[in-house]
Every structure is written in structure tokens, then in C-alpha cells.
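According to Swiss-Prot:
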BINDING   His50, His52, Gln56, His91  divalent metal cation 1 binding site
MUTAGEN   Lys107 to Ala  Significant decrease of isomerase activity
DOMAIN    151-216  domain 'Cupin type-2 2'
BINDING   His162, His164, Gln168, His202  divalent metal cation 2 binding site
BINDING   Tyr223  substrate binding site
Amino acid sequence: MKTKEDMQELYFPTPKLIEWENGVRQYSTVRGDTEVLMSYVPPHTNVEPHQHKEVQIGMVVSGELMMTVGDVTRKMTALESAYIAPPHVPHGARNDTDQEVIAIDIKRLKADETYTSPEDYFLDIFKTRDLLPGMEVTFFVEDWVEIMLAKIPGNGGEMPFHKHRNEQIGICIGGGYDMTVEGCTVEMKFGTAYFCEPREDHGAINRSEKESKSINIFFPPRYNRAKAKKMKADE
């Protein structure tokens with residue numbers, strides 16, 4: 001029988017610190033086929049091009065980064081775009097600024113998934129709307145994945161408990177809120193990640209006075225399925 005600690009480690013894995021010779025620090029959390037990396041890139045630091053069998057998607061949370069995927073280089077500013085590096089496609093980054101950059105990268109390899117990307121490997125904002133009254137969300141969409149930036153209002157703003165057929169991962173990137181997965185509740189703070197498999201019950205509430213922010217990833221897309229289906233049909 002699983003203990004409360006076992007359940008918490010399943011849904012909210014303890015981050016493991018990875019330190020690289022160039023000074024980059026990464027906090028890694030893993031469930032199943034997916035790894036979330038919260039990366040801290042020092043000023044004037046290069047991350048040399050590399051490749052691997054997993055697909056990798058990423059977004060800048062703070063600062064700006066020159067990101068290269070394949071032969072395409074683009075300046076990424078905080079929460080304005082995302083990249084997709086398909087399996088075995090080289091990718092690297094460069095922080096040309098005087099400030100530390102914080103970025104989130106997600107690596108995944110699942111046997112039944114096909115990892116497409118735009119021709120230039122970068123996703124721009126698809127749309128911004130209110131998901132619930134007072135809860136603004138912004139979407140980035142590819143046919144197999146959907147990224148949703150969410151703002152949860154303070155003083156009791158909540159995402160009611162629900163479940164769905166999609167796998168869902170979330171990372172707190174501002175403020176804090178209580179996140180519950182299958183009855184296991186954790187106080188989310190900057191960098192905390194949760195993993196929710198299909199049909200696992202989950203919900204969130206922000207009990208603080210300040211708005212909280214999170215990045216949520218759905219496999220496959222949940223809220224923009226029509227766009228994802230059209231993208232697949234156009235391939």
C-alpha cells in the first residue's frame with residue numbers, strides 16, 4: 001500500500017539538482033516518460049548544440065535567450081514564444097545578457113506519439129482568453145501538445161476539480177497556490193511541478209492575496225483540439 005509520501009512523490013516529484021561545467025543549474029523532476037527541467041543560465045553563457053532521442057519543448061520564464069534549433073536561431077523573451085526540438089534535431093542556446101535567464105524545458109519520448117514541429121521550430125501565441133471569470137490563459141499549440149499559461153486570481157481564485165483524457169503537467173512560475181492531484185495536496189511555489197496522468201482528478205486554489213502564474217502542458221491538446229486536428233490534416 002502506498003503511503004502519503006509515496007503519493008506525493010508520484011504527483012509532485014522531488015527535484016534533483018544537475019550542475020554543468022558552464023555554470024548552468026537544472027532542477028529535474030520526472031514521471032514516467034517525461035522530464036521537466038527548470039534551468040538557470042548564467043550571464044554570457046553558451047549551451048552548446050546537442051541532440052537526443054527525446055523531443056524537447058521549452059520556454060523562457062525570465063530574461064531573454066538566443067535559442068537555436070536546427071539551423072534556425074531566434075531571440076526568445078519571457079513567455080512570448082516556445083520552441084520544439086524534435087528527436088535527434090540539434091539545439092542549443094546562448095545568454096548574451098548581463099542577467100541570469102530562467103527557462104523551462106520538457107523532454108519526452110513515448111512510443112505512440114509523433115513529434116511534429118513548425119518548419120522554423122518555434123511556436124508563437126495562438127490565442128489569449130478567459131478560461132473562467134478572472135482567469136486569463138494564453139495558448140501555444142502543435143498537433144500533439146498544447147501549452148497553456150494561466151493566471152489564477154488571488155483571494156480564492158480556483159480551477160475546480162475535474163478530470164479528462166489528457167495527460168497534464170504544470171509548473172508554478174509566479175506566486176503560489178494549492179494544487180491537489182488525486183487527493184494529494186501540495187503548496188505550489190516557484191519551480192514546483194506536478195504530473196497528472198489521464199483521468200486523474202485534480203484542481204487548484206489560490207488562497208493568497210496575489211495572482212499566481214503557471215505553465216500547463218497537455219498531451220494531446222485539450223482546449224484547442226480543432227486547431228490541432230487541422231494542423232494534422234494539413235501535414
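Cβ coordinates are placed from backbone N, Cα and C, and glycine is handled just like the others.
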Chain-mates of His162, His164, Gln168, His202 with C-beta within 8 Å of site centroid, divalent metal cation 2: Lys163, Asn166, Cys196, Glu200, Asp201, Gly203
Taking only the CA atoms, the spacing between Gln168 (divalent metal cation 2 binding site) and Lys107 (mutagenesis position), expressed in whole angstrom, is 14
So if I draw a 10 Å sphere around the Cβ of His52 (divalent metal cation 1 binding site), how many other Cβ atoms end up inside it? 14
Residues lining the divalent metal cation 1 site besides His50, His52, Gln56, His91 (CB within 8 A of their CB center) are Gln51, Glu54, Ala85, Val89, Pro90, Lys107
Three-state composition of the domain 'Cupin type-2 2' (151-216), taking helix and strand from DSSP: 0 helix, 40 strand, 26 coil
Neighbouring C-beta atoms (10 Å sphere around the C-beta of His202 (divalent metal cation 2 binding site)): 21
What same-chain residues, at least 6 away in sequence, bring their CB to under 8 Å of the CB of His162 (divalent metal cation 2 binding site)? Asp201, His202, Gly203
